[in-house]
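Worksheet: the structure to be examined is printed underneath.
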Amino acid sequence: MPLLTIGDQFPAYQLTALIGGDLSKVDAKQPGDYFTTITSDEHPGKWRVVFFWPKDFTFVCPTEIAAFSKLNDEFEDRDAQILGVSIDSEFAHFQWRAQHNDLKTLPFPMLSDIKRELSQAAGVLNADGVADRVTFIVDPNNEIQFVSATAGSVGRNVDEVLRVLDALQSDELCACNWRKGDPTLDAGELLKASA
């Protein structure tokens with residue numbers, strides 16, 4: 001399946017996830033208390049930043065996940081939910097988070113796409129059967145507004161994902177390198193100036 005692109009509807013999903021937050025503070029009576037089911041219907045009216053990484057216990061992936069974690073409040077301020085996805089099990093996610101200092105207090109859920117259904121539907125699976133490093137920004141109408149994919153050896157720029165979300169939410173024409181608070185482009189004024 002080809003990679004989904006701008007204007008496509010993001011696929012429906014129902015996946016087991018490791019909950020977000022400081023796992024050491026969860027009042028868990030049994031292992032299942034660390035997990036939840038997350039569906040595509042869970043965040044109505046919200047923007048979603050859905051990012052896929054190849055595998056847990058790798059080298060580039062935790063740097064990206066930690067970067068999303070550091071900016072989580074910024075995304076929340078923009079009414080956007082971050083959802084991280086890989087083909088690893090929820091138990092692998094748990095073990096990785098428990099062992100990696102930068103992931104221990106991750107504020108958003110880590111979804112397990114162990115059956116590869118969402119990864120396949122989104123077109124992010126590579127020839128090795130793992131997800132490529134892909135980020136989607138999905139609007140409140142479930143329409144994809146941004147897609148970014150990088151080589152496995154290159155981490156994504158989370159600041160750029162936030163910048164693009166700001167630009168999309170401005171609903172204006174935004175020039176190259178535009179940042180929230182910068183003036184937007186006025187097409188009418190630009191047309192007058194060029195006449």
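Backbone N, Cα and C atoms are what each Cβ position is placed from, and that goes for glycine too.
Modelled residues match the original; the substitutions are not represented.
The active site, cysteine sulfenic acid (-SOH) intermediate annotation in Swiss-Prot covers CYS61. Under a cutoff of 8 A between CB atoms, and with a sequence separation of 6+ in the same chain, the neighbours of CYS61 (mutagenesis position) are TRP53, PRO54, LYS55, SER86.
Residues or ranges marked as domain 'Thioredoxin' in Swiss-Prot: 4-170.
Listed in Swiss-Prot is the mutagenesis experiment CYS61 to Ala or Ser, annotated as follows: No enzyme activity.
Quoted from Swiss-Prot, the note on the mutagenesis of CYS174 to Ser is: In reconstituted in vitro system retains no enzyme activity. For the recorded site, CYS174 (mutagenesis position), the DSSP three-state label reads coil.
Taking a C-beta cut-off of under 8 Å and a sequence gap of six or more, CYS174 (mutagenesis position) has these contacts in its own chain: ALA167, ASP182, THR184, LEU185. For CYS174 to Ala, Swiss-Prot lists a mutagenesis experiment annotated as follows: Very poor oxidation activity of dithiothreitol and thiocyanate.
Of all the Cβ atoms in the protein chains shown, 4 others lie within 10 Å of the Cβ of CYS176 (mutagenesis position). Swiss-Prot lists CYS176 to Ala among its mutagenesis entries, and the accompanying note reads: 50% reduction in oxidation activity of dithiothreitol and thiocyanate.
Looking at Swiss-Prot, the entry for mutagenesis of CYS176 to Ser says: Retains about 10% activity with tert-butylhydroperoxide. In reconstituted in vitro system retains 30% enzyme activity.
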Mean of the pLDDT scores, which run from 0 to 100, over the domain 'Thioredoxin' (4-170): 96
